[in-house]
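Annotated features, as they stand in Swiss-Prot:
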type     : residues                                                             : note
VARIANT  : Thr18 to Ser                                                         : In strain: cv. Ei-2 and cv. Tac-0
MUTAGEN  : Lys46 to Ala                                                         : Reduced activity. Strongly reduced activity; when associated with A-94. Reduced activity; when associated with A-94 and A-211
BINDING  : Lys46, Arg94, Thr129, Phe130, Arg157, Gly186, Lys211, Val244, Trp303 : (Z)-N-(sulfonatooxy)alkanimidothioate binding site
MUTAGEN  : Arg94 to Lys                                                         : Reduced activity
ACT_SITE : Arg94                                                                : active site, proton donor
MUTAGEN  : Phe130 to Ala                                                        : Lost activity
ACT_SITE : Arg157                                                               : active site, proton donor
MUTAGEN  : Glu260 to Ala or Gln                                                 : Lost activity
BINDING  : Glu260, Asp264, His268                                               : Fe(2+) binding site
VARIANT  : Ala308 to Pro                                                        : In strain: cv. Ag-0, cv. Br-0, cv. CIBC-5, cv. Ei-2, cv. Gy-0, cv. HR-10, cv. HR-5, cv. Kin-0, cv. KNO-10, cv. KNO-18, cv. Lz-0, cv. NFA-8, cv. NFA-10, cv. Pna-10, cv. Ra-0, cv. Rmx-A180, cv. RRS-10, cv. Se-0, cv. Sq-1, cv. Tac-0, cv. Van-0, cv. Var2-6 and cv. Yo-0
Amino acid sequence: MAPTLQGQWIKVGQKGGTGPGPRSSHGIAAVGDKLYSFGGELTPNKHIDKDLYVFDFNTQTWSIAQPKGDAPTVSCLGVRMVAVGTKIYIFGGRDENRNFENFRSYDTVTSEWTFLTKLDEVGGPEARTFHSMASDENHVYVFGGVSKGGTMNTPTRFRTIEAYNIADGKWAQLPDPGDNFEKRGGAGFAVVQGKIWVVYGFATSIVPGGKDDYESNAVQFYDPASKKWTEVETTGAKPSARSVFAHAVVGKYIIIFAGEVWPDLNGHYGPGTLSNEGYALDTETLVWEKLGEEGAPAIPRGWTAYTAATVDGKNGLLMHGGKLPTNERTDDLYFYAVNSA
């Protein structure tokens, strides 16, 4: 039986210019016919640069945006970014010396950076890496990730959502999901028809003394209208537990691809066991479907940069780079174009 969600994989050509090259643990966001890329690593836990790369879908060429305004001061890995309208927002990330970036926006019309929030201030969100970001028309959301830590405390994971109100420039933490909710990094995180979904991720046990650092297959959503969290049971072609996978929303579907399905004994320094499978979750029926494999990336990968995008009039999942089973990084640019949803 053919899946309900029909689409096709397209390897996007990159015809030159100065681009990000092979990397992982970076962030991308799409605005109009441009793709923006920031941060990342080529070797484990070593930053590369703090340039903002711009890909033009019309010419299929890369360039570097000139750093006008309050540009990022830290070369980041484990950073995330999202787009709202014509602005992109970056949050967190760190360099190899554990200097952490803050929260900034970049106006794609004026090509100017704006400093918005210093992280780790009292009453505001904490600095972090390997978190997840999502957005709607009025908010930027940050979920999970790994804390900064320090000389007196060990880095830990988060389980809460931080919400930034774009209109008034203020942060608020949404209701805590409670002790039965795993703290996670590298989770799927998406706004679908007004609800905020958390899908899978790399988890810390909810049982005192239990096993930490494992792949989760939990799926929950937060409803801003009722201010309540709900954990759901999904069915169908359910993917195995995983983290650091590419994902995007198209209609009522959360599309995911690849990711780490088993952690490496050397932690982030190794590749882990990676996937090259794609799935779509219908958030109304809670049924998973497996995506078609024709044209999909043949080599498994994780820690890709990802975003929802519209390319040639079709909505879908766009992803760049990632870590391969050889522990090398790739600079592939792939788009899963949805034909029907």
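Each residue, glycine too, has its Cβ placed from N, Cα and C.
Just the original residues are modelled here, none of the noted substitutions.
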Neighbourhood of Glu260 (mutagenesis position) by C-beta distance under 8 A, where only residues 6 or more apart in the same chain count: Gly186, Phe202, Glu215, Arg242, Ser243, Val244, Phe245, Gly272, Thr273, Leu274, Ser275, Gly302, Trp303
Candidates Thr18, Thr129: member of the recorded positions with the richest Cβ shell (10 Å): Thr129
Nonlocal residues around Lys211 ((Z)-N-(sulfonatooxy)alkanimidothioate binding site), in sequence order (Cβ under 8 Å, 6 or more apart): Ser205
Spatial separation of Phe130 (mutagenesis position) from Ala308 (variant position) - C-alpha basis, Å: 18
Check: same-chain CB within 8 A of Fe(2+) site center, minus Glu260, Asp264, His268: Val244, Pro263, Asn266, Gly267, Tyr269, Gly270, Pro271, Gly272, Gly302, Lys323
Candidates Lys46, His268: member of the recorded positions with the richest Cβ shell (10 Å): His268
Taking residues Lys46, Arg94, Thr129, Phe130, Arg157, Gly186, Lys211, Val244, Trp303, which bind (Z)-N-(sulfonatooxy)alkanimidothioate in the record, the widest Cα spacing (Å, whole number): 28
Three-state secondary structure, which DSSP defines for His268 (Fe(2+) binding site): helix
Local Cβ density at Arg94 (mutagenesis position) - other Cβ atoms counted within 10 Å: 24
Per DSSP, three-state class assigned to Lys211 ((Z)-N-(sulfonatooxy)alkanimidothioate binding site): coil
Position of peak Cβ density within 10 Å, selected from the recorded positions Phe130, Trp303: Trp303
Around the Cβ of Arg157 ((Z)-N-(sulfonatooxy)alkanimidothioate binding site), the count of other Cβ atoms that are within 10 Å: 23
Spatial neighbour of Arg94 (mutagenesis position) that is closest, considering only the binding-site residues Thr129, Arg157, Asp264, His268 and their CA atoms: Thr129
Secondary-structure category, per DSSP, in which Thr18 (variant position) falls: coil
Minimum Cα separation from Thr18 (variant position), reported as the residue among recorded positions Lys46, Arg157, Asp264 that achieves it: Lys46
